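According to Swiss-Prot, the protein carries these features:
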type	residues	note
VARIANT	Ala103 to Ser	In strain: LM0230
VARIANT	Ala223 to Gly	In strain: LM0230
VARIANT	Glu537 to Asp	In strain: LM0230
Amino acid sequence: MSKIIGIDLGTTNSAVAVLEGTESKIIPNPEGNRTTPSVVAFKNGEIIVGDAAKRQAVTNPETIISIKSKMGTSEKVSANGKEYTPQEISAMILQNLKATAEAYLGEKVEKAVITVPAYFNDAQRQATKDAGKIAGLEVERIVNEPTAAALAYGLDKTDKDEKILVFDLGGGTFDVSILELGDGVFDVLATAGNNKLGGDDFDQKIIDWMVAEFKKENGIDLAQDKMALQRLKDAAEKAKKDLSGVTTTQISLPFITAGAAGPLHLEMALTRAKFDELTHDLVEATRQPVRQALSDAGLSTSDIDEVLLVGGSTRIPAVVELVRHETNKEPNKSVNPDEVVAMGAAIQGGVITGDVKDVVLLDVTPLSLGIETMGGVFTKLIDRNTTIPTSKSQVFSTAADNQPAVDIHVLQGERPMAADNKTLGRFQLTDIPAAPRGIPQIEVTFDIDKNGIVSVKAKDLGTQKEQTIVIKSNSGLSDEEIDKMMKDAEANADADAKRKEEVDTRNEADALVFQTEKTLKDLEGKVEEAEVKKAEEAKEELKKALEGEDIDDIKAKSEALSEIAQNLAVKLYEQANAAQGEAGQATDAQEAPKDDNTFDGDFEESK
């Protein structure tokens, strides 16, 4: 069975891992980095992903960041003269990670396990699965990020019984999960979180502070300047990271803007104390989900054996201190918070292929599921933290006499009234025979698969007529839309490969021209004029081809010059050897006996 890669598709950074033997290994990207920025940019029709996209973000307005925060919504982003869904942009990141894995493994990769925040709802999970499909990946499993982290941590500890609290604060989402490990079973007891809280929010607090301070000093609002704002974002992210290791950091942005008197520079010192003050409400927002998860699991802090920190934002000292205070435990530092999720996803891939034995993953649904009933009430069929996959049925009836149809309004959330919860979808069961209210028996069944994706069935028990839907939110893509996006993505991949080949061909041709010029200089006056002229002509033809767009012509001219250059190089080598030989003979001729009175003989030491 082919390899199943593990992908952590993050808000700010993503990572890809693969199982090698029994060990999960992070695959570095072509730049040698173990994580790849979740950044996509468009420039001159070209799609740029990762480190290269992040580097040019300041000067390129067509740069898209933190697309994960839009997954599961109908919001689109405009770039490159068209509109893209969050799934399409995410697919570009996934394609990049897929290519990284293929280059490392030396084989085609078609299957993946992709992680999502534990608190992702059905629409967000479906969008993630669609993104994988667009990228040319069969998504074997969607795994919750904290669960994947626990899997990576506990794989070599399957003989121990432990209860683990995973505190996962990433770039854009926050989750807390509590798991029980024992005999190879990873059982999620409870999960809680906030899909709108992460490292980006901490960055924004610093940006807002810098903008306010600069406006106070100079009367200019940097928030209105897109290029300045991108520089502020980069500086804020760096300052946040710096303050995890030092108590003061200097923010220096020369020529940030211009005033009436000329260019203006931004110079500010940010202390950790000030940073803690600015972000106090964000840190506090993580406290309640920790308590909620413990309460839902029916545990106290004394029952927790280990606390794992996941996500780059857990390096913030105030966050670590809050975790310490809430759990009465020193967080476990044995896992890399940026890499552990992808590693866990790769392990789950190994479980699916059978390479990892005796490991069972029991995940849960993060939010309650149900339908709207009379009076706008939310009636739950499946409670939050129910182990998945699962199925639950309940019988309802009509609310009016001779009602011919029922509308099924499917919801996800915890609030008592339907209007306050997340709508997953609506469908209708029709042709109900005329009868007084309360007589027809309508059975509603919820199914949640191992990926946390919901399907709902309504059945008239009297007529046995039924209607089933796999939930698609407003952002859900049809199979036709996904197929079209897949074709577009494949075309982009082919175009990218062609573009890379063109660049490589041009670079090799440039290098050949340079090397030929150097060789001709070294051979000046040492070879026949006809050979030099032949090389010069071939070199000029290649230079002329490089000015055009015909790649096949560049290849042909390169091959012609390469052959001539090789012959010249052989001549240069032969001449160098001949010169060395002559020099050696001259040295031998110059050497003479130093003492004609020397003689051979035996001697005996006298004692």
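Here the Cβ of each residue, glycine as well, is placed from N, Cα and C on the backbone.
What you are looking at is a predicted structure, and each value in this text was computed from that prediction instead of being measured.
Each of the variant positions Ala103, Ala223 was scored by the number of other CB atoms within 10 A of its CB, and the lowest score belongs to Ala103. Here the Cα atom of Glu537 (variant position) is found 57 Å from that of Ala223 (variant position). All chains included, 13 other C-beta atoms sit within 10 angstroms of the C-beta of Glu537 (variant position). Cα to Cα, Ala103 (variant position) and Ala223 (variant position) are separated by 41 Å. The DSSP secondary structure for Glu537 (variant position) is helix. In the three-state DSSP assignment, the secondary structure recorded for Ala223 (variant position) is helix.
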